[in-house]
Structures are given as C-alpha cells and as structure tokens.
Amino acid sequence: MQKSYGVALESPTGSGKTIMALKSALQYSSERKLKVLYLVRTNSQEEQVIKELRSLSSTMKIRAIPMQGRVNMCILYRMVDDLHEINAESLAKFCNMKKREVMAGNEAACPYFNFKIRSDETKRFLFDELPTAEEFYDYGERNNVCPYESMKAALPDADIVIAPYAYFLNRSVAEKFLSHWGVSRNQIVIILDEAHNLPDIGRSIGSFRISVESLNRADREAQAYGDPELSQKIHVSDLIEMIRSALQSMVSERCGKGDVRIRFQEFMEYMRIMNKRSEREIRSLLNYLYLFGEYVENEKEKVGKVPFSYCSSVASRIIAFSDQDEEKYAAILSPEDGGYMQAACLDPSGILEVLKESKTIHMSGTLDPFDFYSDITGFEIPFKKIGEIFPPENRYIAYYDGVSSKYDTLDEKELDRMATVIEDIILKVKKNTIVYFPSYSLMDRVENRVSFEHMKEYRGIDQKELYSMLKKFRRDHGTIFAVSGGRLSEGINFPGNELEMIILAGLPFPRPDAINRSLFDYYERKYGKGWEYSVVYPTAIKIRQEIGRLIRSAEDTGACVILDKRAGQFRKFIPDMKKTSDPASDIYNFFISAQAREKYGA
C-alpha cells in the first residue's frame, strides 16, 4: 500500500481475507487521516463485512455505514410509485422535491424526512449497533425516519462505508457521495471484495439495451400524456412505432434462432430505409422525443411522482447506441424477451479507471492467473497468492468422465445418465449438497429425472425467498439445485457441516452467444488470447469459486465432483483434482475415512 496505488491478494476461502483487509485498511487510513470504502456485489457479502466489523469493534472504535442508493433505501418511493425502470437522477429529483415540500411546511409530503435524521438516537443505532442496510431500513420503517437521509447525515463521521460496486462506479452518484462524506478520491482506501467479479461488473455498468418492452412502456406513457406532435403529422406514438417496427424487423430478418452481432449504424439504416427519412431528420425527432420526456418528468414531479420518463430514456439510449465505439463495444441484436438491441461493453478498463485515483486492495479466492485480471481491468499492481492453508486430506475433488454437458452430445440418454449419477451420489453419500448446473435449462431438464427431495434456486428468486431456502437448508439439511455463477456460488458462508458436498453437473462454460463471441474476437485481436480470456479462465474461476464454498476451517471436510469428461483440462488450475469412475462410492469412502481420522486421530 505504501509503494503502489493498489495491491492484489488471492487467498483461500476461510483464510481471513475480509478481517485482514479491514484491519489493515483501517489502521493504514487512520495513521494518514484517510477513510475506507468497502465495495461489495451482493447483500450477503455486505452482511459478512458487517459481521467482521462487529468482531473488530471490541478492540477498536469503528464508525461504519452500510450505504446503498435511494432505490433500495427510500421508503416513500416504494409506497408511491411502481416503475419498471428507474435511474438515480430521477429518484434524486423526487427526493429533493419532497424535501422542499416538507421544509415549506407540508410535513405529509414525506413523513420520513424529519428531525430524527440527525438525532443522536439514530446515529447511536447506526454506529453502535453496526446494522446491515436491510436492518437499518427496517429501523427507519419502525421509527418513521428516512434510512437514506439518516445515512447521508452521518456520513461525515464515518470511518468506513460499505457500498455496492454499482453505487460507486456511477460517476455522478459517486461524486455526490464523496462530497457528502467530505473526502476526495485520493483520501480513501478502497477494498474490492470478490475482485474476480470486477471485469463483469465494469462491463455490466458500461452496457445498456433498448427493448421492445421498454418501447411499449414509452408508448403507454405517450398516450397517458397527450401524445403530442413532434413534427408535422408525426406524433410521439408514431415515432415510437417507427422505432419498434425497425427493431422488430431487424430481429426477424437477422436473428434466426439466437442473438447476433450487428454494426451500431445498422439500426439507423433500418430507420432511414423503412421510413424514407434522412438520419438528420430521425435524430431531430429523437431530440424532440427526449424533450417530450422532460415534459413528462416535470408533469410527474408536479403530482408527487418520481420524475422518470421512458420516452427520454429510449431517446437518449438510441442516440448513444448509434454513436457507440465499434472497437470497445459490440452491438447485439436478440430475439429474447420480445426482442432487444444492446450496446455490450467489451473493455471495462475505462469504466474502472476512476478506481485508480484511490488506494485499492483487490481481494478474492480466485485472482490467478493475475495477468488475465490485470489485462482486462487495467490494474498493474503487486500480486500475492496464498496457497491452500487447510489439511489437503480434508478435501476430495474429482471429475467423472462418464457424462458430458457438451451441447451437441446432450441428448435424452445423456440427460438420463447425468440424473442417475447425481441421484446415486445423493442417496449413497447423504450429505448437505449443492448441485450446480451450467444453466437453468439444464437444471430443469435434469430435475425432471430425479426422485429425491430437493430445493431449487429458480430463475428470478427474490432475496427473501432465497434466505428462507438457505435457512431451511441449514436447519433441515438436504440438497439444493443452483446455477453456476448465481447467487449461491459465492459470498455466502456455509461453516462447519452446513455444506459438505458439491456436484458440478457439467462445466460452467460461458454461453456461446454473440456477446461471448465478441469478447473472444476482442481478446484475440488485443492479446492473442481469445480462447483463454473469454472461455478457459472465466470457467476455471467459476469452478474454483464453487469448490471454495466447501472448506472454511481446518476442521471442515468436503467433497466435490465434476460430472463432465472435459474437466480434465482444468487440472492445472486444480492440481489435486482426481479422476473417478465411481463417484458415489469414492465420495462415500472419503467421508468414512474422514470420520475415522476425526474419531481416532489417524
């Protein structure tokens, strides 16, 4: 930290990365009058940080805030509006409007914006109890005080803030946040939790899409606000229909069965040809559509709604789409969800550049090979790798070559074989198990072929239901079906015997879709490593992340089997992986041996 703007550490699950980083960063920053920002991807990761801070608070004074955006922390917004899309700017306008009304004497405009925001009682709860964001939201509901404004008011006194990546990597939001905190970027130390996700996070923040569904919402909005003329004989709804027809025609003519990469200018070409108008005329209409959206926002603001407009969102995105960089972005056209076009970010280093203005600590159990991480994120910093620290005999990892999840061989017989192997293992070994599938589709097809009871992380499961399922799993034991790279792949702790076995029902290769093909081409052009950077390394990271769920202490034992004949190629990333011809018996015998060692000390 003293020699570089950042450091990177790979260390196994359970080795104490979080508490080490927290204590080091807090000590380093306190000596230099700096602050600490801990960035997380999920609520479960935030909860783990809060848990570690609570343990540290017995030996050092810690003032922490679990900061999140208004979308998650505004009680009033959830009560008065039900938008499918929202942005930070619109919600900030809504909030400021309500605050002005309260200060003008209309306390009913927002019953949560009151003197309690700055009260000693609220601040004591925040700094003494060290609540999670969810716990502080509940506190706000119970006590009729705004959680977001209370956090903002307490920010200047905070030593450390825990926040989502997306919150800080949004430049406009970050600048306001830092201003409220009273610090500049060079006055903070940033801890990047589960940093192997940083490339995907950067790409996600840098990407956007225009869908038929968003156009339908814009159309309904136009009808609700008078559908005025934008130009001679062209109403708002007419322009939206022009856009929708062009998008649907492109999807119909270009996509076939799946998504395709197009040129960014192709959409504008379709618009010109189908509507017999010049690009200049179309851009002028889009500018008028944006202005109409601003009118809608003002009208919503007058009646106390969130000033967000689907029309202005569509207009700004289409203009941005047409002007996008063909080198670092890919224009993707997809028939999914009714059809959409997407500007997919291929190079996240520009999005992540702002992090270099602060000291950074990059932590993960899977940063190696670091050249891959460094190339993609743009961070050329010192890297240290800590090897396995727990007894090797406590872990069994193998792959079974009797099945494969390869798409062109995955027929009904192969699915039957995979289901039979999974069922044999579950019924013979009888341990708490998560079965990870490469996709929801494969999970559904295998699930129909097994007879044992199990729980399931289905597509779109909400946080409350996920936590309820995990609580039942920990209490009653059993089996969960989940998806690789999903919410149960990382960031959730399973100490002791809460999780003893993992089955990877196929390798979690990236989907061979247009985005991943574009990533392959980009990395091949830039580094000559298209296959490694777009397929091999991301797959190896997912496998290692899932294996990392098993062992968290020297007393834990766990087994993992990969049901895919292609898994042998990943031995260089998992040196202790064996090959098995009878996974059920081999795993059963492993646990029998582990029990004998525990009983007799052998």
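Every residue, even glycine, has its Cβ placed from backbone N, Cα and C.
The [4Fe-4S] cluster binding site annotation in Swiss-Prot covers CYS74, CYS95, CYS110, CYS146 and rests on experimental evidence. The number of other Cβ atoms within 10 Å of the Cβ belonging to CYS74 ([4Fe-4S] cluster binding site), over all protein chains shown, comes to 25. DSSP gives CYS74 ([4Fe-4S] cluster binding site) a coil state; it is part of no helix or strand.
Here Swiss-Prot flags TRP531, ARG566 as ssDNA binding site. Taking a C-beta cut-off of under 8 angstroms and a sequence separation of 6 or more, TRP531 (mutagenesis position) has the following same-chain neighbours: PHE520, GLU524.
Taken from Swiss-Prot, the feature domain 'Helicase ATP-binding' applies to 1-247.
Residues or ranges marked as domain 'Helicase C-terminal' in Swiss-Prot (evidence: sequence analysis): 421-602.
Swiss-Prot documents PHE115 to Ala as a published mutagenesis change and attaches the note 5-fold decreased ssDNA-binding, wild-type ATPase, 3-fold increased helicase activity. Cβ neighbour count for PHE115 (mutagenesis position): 8 (other Cβ atoms within 10 Å of its Cβ, all protein chains included).
What Swiss-Prot says about the mutagenesis result for TYR148 to Ala is this: 20-fold decreased ssDNA-binding, 2-fold increased ATPase, 10-fold decreased helicase activity. Cβ neighbour count for TYR148 (mutagenesis position): 27 (other Cβ atoms within 10 Å of its Cβ, all protein chains included).
The DSSP secondary structure for LYS152 (mutagenesis position) is helix. For the mutagenesis result LYS152 to Ala, the note given in Swiss-Prot is 350-fold decreased ssDNA-binding, 2-fold increased ATPase, 3-fold increased helicase activity.
The note that Swiss-Prot attaches to the published mutagenesis PHE308 to Ala is: 10-fold decreased ssDNA-binding, 2-fold increased ATPase, 20-fold decreased helicase activity. All protein chains shown were included, and the count of other CB atoms within 10 Å of the CB of PHE308 (mutagenesis position) stands at 23.
Recorded in Swiss-Prot as a mutagenesis result, TRP531 to Ser carries the remark: 500-fold decreased ssDNA-binding, no measurable ATPase, 3-fold reduced helicase activity.
When other Cβ atoms within 10 Å of the Cβ of ASP564 (mutagenesis position) are tallied across all protein chains shown, the result is 24. Per Swiss-Prot, mutagenesis ASP564 to Asn is noted as: 10-fold decreased ssDNA-binding, 15-fold decreased ATPase, no helicase activity.
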When each of the binding-site residues CYS95, CYS110, CYS146 is scored by other CB atoms within 10 A, the minimum falls on CYS95
Out of CYS74, CYS95, CYS110, PHE115, LYS152, which of these recorded positions is nearest ARG566 (ssDNA binding site) by C-alpha distance? CYS74
Quick check: of the mutagenesis positions listed here (TYR148, LYS152, PHE308), which one has the Cα closest to that of CYS110 ([4Fe-4S] cluster binding site)? TYR148
With the fewest other Cβ atoms within 10 Å, the residue among the recorded positions LYS152, ARG566 is ARG566
Starting from the Cβ centroid of CYS74, CYS95, CYS110, CYS146, which together make up the recorded [4Fe-4S] cluster site, report each further residue of the same chain whose Cβ lies within 8 Å of that point, ordered by sequence. ARG70, ILE75, LEU76, TYR77, PHE94, LYS98, LYS99, TYR112, PHE113, TYR148, GLU149
Nearest to CYS95 ([4Fe-4S] cluster binding site) in three-dimensional space, by Cα, is which of the mutagenesis positions PHE115, TYR148, LYS152, PHE308, ASP564? TYR148
Whole-number Å only: compute the distance from the Cα of CYS146 ([4Fe-4S] cluster binding site) to the Cα of LYS152 (mutagenesis position). 10
Distance between ASP564 (mutagenesis position) and CYS74 ([4Fe-4S] cluster binding site) at the Cα atoms, whole Å? 46
